[in-house]
Every structure is written in structure tokens, then in C-alpha cells.
Amino acid sequence: MVVPSLKLQDLIEEIRGAKTQAQEREVIQKECAHIRASFRDGDPVHRHRQLAKLLYVHMLGYPAHFGQMECLKLIASSRFTDKRVGYLGAMLLLDERHDAHLLITNSIKNDLSQGIQPVQGLALCTLSTMGSAEMCRDLAPEVEKLLLQPSPYVRKKAILTAVHMIRKVPELSSVFLPPCAQLLHERHHGILLGTITLITELCERSPAALRHFRKVVPQLVHILRTLVTMGYSTEHSISGVSDPFLQVQILRLLRILGRNHEESSETMNDLLAQVATNTDTSRNAGNAVLFETVLTIMDIRSAAGLRVLAVNILGRFLLNSDRNIRYVALTSLLRLVQSDHSAVQRHRPTVVECLRETDASLSRRALELSLALVNSSNVRAMMQELQAFLESCPPDLRADCASGILLAAERFAPTKRWHIDTILHVLTTAGTHVRDDAVANLTQLIGGAQELHAYSVRRLYNALAEDISQQPLVQVAAWCIGEYGDLLLAGNCEEIEPLQVDEEEVLALLEKVLQSHMSLPATRGYALTALMKLSTRLCGDNNRIRQVVSIYGSCLDVELQQRAVEYDTLFRKYDHMRAAILEKMPLVERDGPQADEEAKESKEAAQLSEAAPVPTEPQASQLLDLLDLLDGASGDVQHPPHLDPSPGGALVHLLDLPCVPPPPAPIPDLKVFEREGVQLNLSFIRPPENPALLLITITATNFSEGDVTHFICQAAVPKSLQLQLQAPSGNTVPARGGLPITQLFRILNPNKAPLRLKLRLTYDHFHQSVQEIFEVNNLPVESWQ
């Protein structure tokens, strides 16, 4: 007979009394040895006590796997004290990864069949916590019987167990569908809450269930209206709101049932208006109900006045002292800004005020919403606010703010001068945080505004003289001084105060940039080229410029050294050609939002005139290997002859006149996958400098109610093509249209072979693993021809 070891309370006191971690380990190891000995000797009297101590040790992070089989023995015992500890141990020590969890299936089945409510409750709790798919299939009939038991205690647990079963095995939806209609007539709030949760899960999993439960929308409306008009109840009211948990759950279900369904939406419109106007907002419980009401109004086909009411509620949330509520309001308004832009615009001053929040998450959300609210009518006022925020915002927000200002200015700039001033302000304030293409965009903008050349070069010269630490600003200034240095010296700009600059000051400033330790190699390249161009624009002697160029002929940076050697050679051997070579750069067409719209229109016009069908390949069997699927030889495909899209194209070629070809039209996007709210879209870009290269951006979005996790997208192409997969932007797609995942595919197709893609998607959705393998044969012809 094993001498009984410590009681659980004594063990806890001894562990807490340990002075060091070594003493704690010593106590636990000693007690675990006693527990092992007791298990080996099969002591039935103290088994539940030993397992309880082992569970406490497990909670402290120490190994307790040797107690798994003891859980099975205690569950099979007829004593309630043993079963209670046994089921608790099973929930803590067992899961689907251990085969031992299947051994308790028969014990759970027997306990569910008994009429003892506490035992049935223990079995249901365990099944809903760690029940695997196999266990759910075996025990579904027993749980279905318990759904209509007279005891509310058992029915509540059976309903929640059914929710777990549907998440594990969606095909069990048909088993639990019939009892739900009867359960909706219950007056017990706990049963109603569980039933609404079960119906919500059924509707998310099964389109048939969604159609079935749209018939009960009037009943749900009646239940919610009763809750709203009900007086104070000590049993259910929280902060003066009648059962806010049940109200929130009903609103979520109504949102699912009313989405894209006109009749259901009309049925619940009046109720939603009643909830939105009668709910008390002085406490957090009322705010929770109001927020869920707003989400429901946003998702269903609600009336226009109701949507304005929802936006106004979110506007009141912005004035709340609770930061969590303000964050929720900003996030929701950001979702609404595309569909209800004018209604959200009314709260623009409050949103801008949120930029000054000390909380980083709040100011980030306010920044995103402020940028989304910019349009052609308020761009000047919004840019002033955003530029003021840029000067004082935290460093982690400065890059996003600068990029957003540049994009908004490019899209809504009222004048070119205002556009240039805005970009210069961003470069001066946060030059090191701007996007890489900001320098190229500004140089193209200045080059295309001939009337602003003198103004731009003087503004940039002044900014460069004050600060040479902002590298993008220095690069643009050096480029502009090199191109338009003659205008800087002429002093004939009427738009700003007169500025007297001589040649020596300009050269000294560029030399300062070259010698600065803060200058990047690319910046020195800009400055060296600017000096070289000034040799044809200045009237003085070029010896100083030649000396600087010759110095960098021995620079350690290879690119800078090569450039200096070439410039020196230009001075020595080709001086007669130097003026022609260093002429001002011609105008460069800018790629922006307006150019994209024009290209889209020309693309649509071209599609109307082209009627050639795109050949498709039959879908291959999914049983073969992913790469071998695409190894088959593709048939010869005949394409219509390419027609010159330019007007009078044949005449131009006949006369041998110079002709600038139009920019290529954008390739249309393609949706290739959609399942339960998860969508996969492909967008295509073919760089003009490398037509054989195709860049495909995979965008995964999620409009369902559950997050998509562990998302992986793999692809394969025929062996005649080369595929390179870039790393995705993440592996989780948030629910309800959250931030999508993007991934870049680089495909090299030098032979212009017909393009086919084989995609394999794996992800977890609603606690279920999903794997899809499919072939994409309808890729646009423009992506490979």
C-alpha cells in the first residue's frame, strides 16, 4: 500500500513557499514520483486526488502526459467525484493529436445516455472542448436527442456542443437543422442565446440553411423587439440594457440573413431604426449593441436614411471618451467611406481631430480614414491638416503619412504648382520616409511643367541650401539644378522673391553634397551629373568642374567611378559633342491615376472591336503531380494578325514619319477563386522594358465572418516558362473585408507560349482545413502575347 502523498492544498502551499525555482522543481519532482507510484499500484481511492495534483502541476508548465490513461479510468468510474476530475483531466491533457482521446468515446456515449444531468453536463463540456471529427460523427445522434431534453441545463450545453460539431464536421448541419425551429420558441435566455449561435454557424456553413432560416426573420425581429422594449430585469439587464449578449447575437444573425436579400432587409429595417434610437449609450453595454446595429445596417440592403443614421452613430462614437470605442468607430467609418462617402464627410473635422491622439493605433486609423476622405473639393484643406500632422507624427507613422499625401496630391492636385509645393514640403519634412518612386515622379512633374521650371529650381535651391540631409530632396534638387541651372542664374522668376545666385555658389553647393558623409552613392551620382550638365549651362570656366570629375575617377564606388571616367572622357575626347549630349531631357509621359483611366478607356474600346475568342485548355486531373499537370504539349494556337492601333498607321509607316507608339493598355484583372467569402484575384503587369516578363499579383480577400489563417498559395507553370514566387505579405486574411494578402509571381515567357497556371491553395477557415487545386486556363491573351 502506497503511503498517501500530500493533499492538493498542501502541495499548493508548499510550491508557493519555495524560495527559488530550483526548490520549486525539487518539490514538484518529488510529488510527481509519488503520483507515478500511486498510478502504478492502481490505488483507486486516491486516484482522483493524485490526478488533481497532476493537473495543477500541468498548469505550472511541467510535463504531465503520464496521467492521460488515468483520465480514462476516472471517466469510466461510476463515482461522480472521479468523473469530474477525469473529464477535467481529459480536457487539459488530451487533444486530437493523441490517439488516446478516441478511447473515451464510448464512455461519453454512455454518460450522455444516462439521466444524470451533472454527468451529462460533464460529458458535453468535454466533447465540445476536445471532440475530434471522428468523435463528433459517432456522438451526433446522442447530442441531437439532448437538444430537446426538458432540462435547460442540459439543453444549453447540448446546443453549444452542436456548434462545435458543425465547426468540425460541416456535413452534420442537416442533423441539427430541424430542432432549431422549435428551440427558437424557448423563453429561457440561455437556450435562446445558444440557439442563435447554432443558427449563425449553420448559416455560415450551408447555403441551404441560410435559405431555410430566412423564413424565421420575422420571429427573430419579434424576439429582439421584445428585448428592446422590455423593462428592467434583475436576471438579464446589464447597465440598464436588457440582455445585451442576446441582442448582439441576434443582430449578428440578422446581418447574415439580410445580406444580399431584399425581402429580409426590409423586414428588419424598422427594428434596426428602433434599436439605434432607443438604446442607452451612457454605458458600454449599450454601445456594444449600437455598434452591432451599425454593422448590421452596413451589411444588409438597408434604406438610405438608415445608413445615414448608422454613420451618425459612428460619429457620436468618435466623441466618446473611451479610446476603444473611438478606434471601433474609425475602423467602421473606413469601411463605409467607399459606399457612403458623403455621409462620412460630415464627420471630417472630428476625424482630423483624432490625428492628434497620443495612442498610436488611434492616430494610425485616423490617418487612414483622413486619406480616404480626400477628394478634389477638400484637397487643399485636408493637405494642410495632414502636412501639419506629418511634422509631429511618430516615426512609425511618418512613412505611411508621407506616402498617403503624395498619392492624394498626385490624384487630386488642383494645379501643378500646388502639386510641386506639396511634394517639396513632404520631401523637406520627411524625405527619408517617402516611397522610392517619389524622386522620379517629382522630376517628371517638374519636367512637364515648363512654365514652372524657374520657380521649381529656385525653390529647390533654397531648400538644398538649408538642409542636405534629406536624400530624396537632395536628389531632386541636384537634378533640377543640372537641368535648369541657367534659369537659376538668370533671376527672372516673378513668382518668388528675387534671388541673386552666382556660379561659384551653385558649384560650391553641389561639391558640398558630393563631400557630405550623409550623401548616398545615388545622391552623389545625381550631383556629379548635375555638375556635368552645368558645364554647358554656365558661362564661366569649366576647369573647376573638370577637377571635381577627375577626382571621382578613382572613387571606391564602381558606379560613381565609371560615371566620372565617362564624363572625363567626354571632356577630353568628345568636347565638341558635349553640349549636344548634355541637352535638357525631353518631356517624359507620367504614369498616374489619370493615365490609368485613359488606358482603361482605350482598352475597353479595343475590346469592343476585337471578337477573337480565347482558347481554353481542358482541366487536368487533380490526381497527378502539380508540376506534371502542366507538362503536356499545348496545341498550336492561331492568333489574329496584330493591327496598328494608331490612326493612319499604314500611312505613317509608308511615309517613314516618326511616330510615338501609344502606351500599352492595362491587362484586365481576373477572379479565379471564390468560396465562402474567400476570393482570389490576379492582376497583371508586363514591364515595357522587358516584354518577356509577366508580373502577376495574387490578392486574397475575405468577406466572410471568420478569419482565414495559415494561407498558402503555390503555383506551377509549363516547363517552357520560368516561375519565381515571391514571399506573401502575410498568412492571415482578416474577416469582413480586412487587409488582403498579396503575393507576387514573376513569370519569364521568352517564347510567348500560351500561359497556364496551376494553383494550390491551403488555408484554415472556420476551424476547418481547406485545400483547393485548380487550373487557370482563361488568362488574358495580353498577358503572354
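Using the three backbone atoms N, Cα and C, a Cβ is placed for every residue, glycine included.
Annotated features in Swiss-Prot:
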- 665-780: domain 'GAE' (DOMAIN)
- L369 to G: Greatly diminishes interaction with ubiquitin; when associated with G-372 (MUTAGEN)
- A372 to G: Greatly diminishes interaction with ubiquitin; when associated with G-369 (MUTAGEN)
- A372 to G: Greatly diminishes interaction with ubiquitin; when associated with G-376 (MUTAGEN)
- S376 to G: Greatly diminishes interaction with ubiquitin; when associated with G-372 (MUTAGEN)
Cβ atoms near L369 (mutagenesis position) (within 10 Å, other residues, all chains):
26
Please count the residues of the domain 'GAE' (665-780) that DSSP assigns to helix (H, G, I), strand (E, B) and coil.
0 helix, 64 strand, 52 coil
Helix, strand or coil at S376 (mutagenesis position), per DSSP?
coil
For S376 (mutagenesis position) and L369 (mutagenesis position), what Cα-Cα distance in Å is obtained after rounding to a whole number?
16
Averaged over the whole of the domain 'GAE' (665-780), what is the pLDDT?
87
In sequence order, which residues at least six apart in the same chain have a CB under 8 Å from the CB of A372 (mutagenesis position)?
L334, V337, Q338
Counting every protein chain present, what is the number of Cβ atoms, excluding its own, within 10 Å of the Cβ of S376 (mutagenesis position)?
10
